[in-house]
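Student: Let me begin by handing over the structure; questions about it come next.
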Amino acid sequence: MSKKIVTLAGDGIGPEIMSAGLSVLKAVSKKIDFEYELEAKDFGGIAIDKHGHPLPEETLQAVKNADAILLAAIGHPKYNNAKVRPEQGLLALRKELGLYANVRPLKIYPALKKLSPIRNVENVDFLVIRELTGGIYFGQHELADDKARDVNDYSADEIRRILHFAFKSAQSRPRKLLTSVDKQNVLATSKLWRKMADEIADEYPDVRLEHQLVDSCAMLLITNPQQFDVIVTENLFGDILSDEASSLAGSLGVMPSSSHGFNGLALYEPIHGSAPDIAGKGIANPVSMILSIAMMLRESFGQEDGAAMIEKAVTQTFTDGILTKDLGGTATTKEMTEAILKNCQ
């Protein structure tokens, strides 16, 4: 049965890397007999220009009826002081789809080790899972001249939902290790978080659960990143730790992500921005988009062979020394994509 994939190319380099990613999806799908149909919709800045809103109703209805969503990039400096901004569309999309679990995989490729800001990056391969719908970002906010207050609020249901997602993610990986990150020595929300993690762990006897305080975890991501397999944490901590972890890769151009909703629908996107300064020049790194498509094949459609094929092709392309400018090479978007296509075996 054919799967429906809605594509949101967005702004800046978005259309270029989306095109590159879809060419890889097309080639790999033929090899694994995966059938799909694409529906392209306006989103972000281009949607503001054409429809007056970053998330038009037509786009919203399309994504709600999709089996998966691919987003390339949104944003442009011209909207920085505008009343309506592209980023508002992404926040609205997350809310409408109930996207509660953000997943960022970090893998250090041997050929790219020299790009990492730290030396000790051998065999680094882990996930950071961040809760997206609760916590201090969504609590009550008060600001006065001499006082301010932000409320960190989590329900048991919100914590339970993300922890089950994380345990299942750890269960699917060879090491089966889950590190739950909190600040339970200070925060009430973290005390509840840790209590629930220990209780839920009984349902996953094959997964080893460890606890880390957030400050300790931040240090260990630099001093011993190999110890991690799957990290799960609340919204604010996850925002900070996932960005810290991403820096280990040396370039955002190789970092994919996924965000999963209540009903199983997921959004896949690179973690980098729209890079308007290089848009249209044909030099954007398409790898994060291509790897996001690999995540889609695995997480939404169970196509492990297709996902592994893409990931191995990317690894081989790096090993062959074909690198875009952000990785220290000279390859164009087209050349990088063609090399990955060639290595899809």
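Counting starts with 1 at the first residue shown.
Every residue gets a Cβ built from N, Cα and C, even glycine.
Where a substitution is noted, the model still shows the residue that was there originally.
For reference, Swiss-Prot lists these features for the protein:
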type: BINDING; residues: ARG94, ARG104, ARG130, ASP215; note: substrate binding site
type: BINDING; residues: ASP215, ASP239, ASP243; note: Mg(2+) binding site
type: BINDING; residues: GLY273, SER274, ALA275, PRO276, ASP277, ILE278, ALA279, GLY280, LYS281, GLY282, ILE283, ALA284, ASN285; note: NAD(+) binding site
type: VARIANT; residues: VAL128 to Met; note: In strain: IL1403
type: VARIANT; residues: ALA308 to Thr; note: In strain: IL1403
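On this model, are these features tucked inside or out on the surface, and what's nearby?
Tutor: ARG104 (substrate binding site) counts 23 other C-beta atoms within 10 Å of its own C-beta, drawing on all protein chains shown. DSSP assigns ARG104 (substrate binding site) to a strand segment in the three-state reduction.
Look at ASP215 (substrate binding site): DSSP puts it in a helix.
Counting every protein chain shown, 18 other Cβ atoms lie within 10 Å of the Cβ of ALA279 (NAD(+) binding site). DSSP assigns ALA279 (NAD(+) binding site) to coil, not to a helix or a strand.
In the three-state DSSP scheme, VAL128 (variant position) is classed as strand. In sequence order, VAL103, ARG104, LEU106, ILE231, THR233, GLY238, LEU241, SER242, ALA245 make up the list of same-chain residues 6 or more apart from VAL128 (variant position) whose Cβ falls under 8 Å from its Cβ.
Neighbour list (ALA308 (variant position), Cβ cut-off 8 Å, at least 6 residues apart, same chain): ALA294.
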Student: Taking the binding-site residues one at a time (ARG94, ARG130, LYS281), which has its Cβ surrounded by the most other Cβ atoms within 10 Å?
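Tutor: Comparing the binding-site residues ARG94, ARG130, LYS281, the most crowded Cβ belongs to ARG130.
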Student: Fewest other C-beta atoms within 10 angstroms of its own C-beta: which of the binding-site residues ASP215, ASP239, ASP243, ASP277 fits that?
Tutor: ASP277
Student: Nearest to ARG130 (substrate binding site) in three-dimensional space, by Cα, is which of the binding-site residues ASP239, GLY273, ASP277, LYS281, ILE283?
Tutor: ASP239
Student: Give the distance between the Cα atoms of ASN285 (NAD(+) binding site) and ASP239 (Mg(2+) binding site), rounded to the nearest whole Å.
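Tutor: Rounded to a whole number, the Cα-Cα distance is 24 Å.
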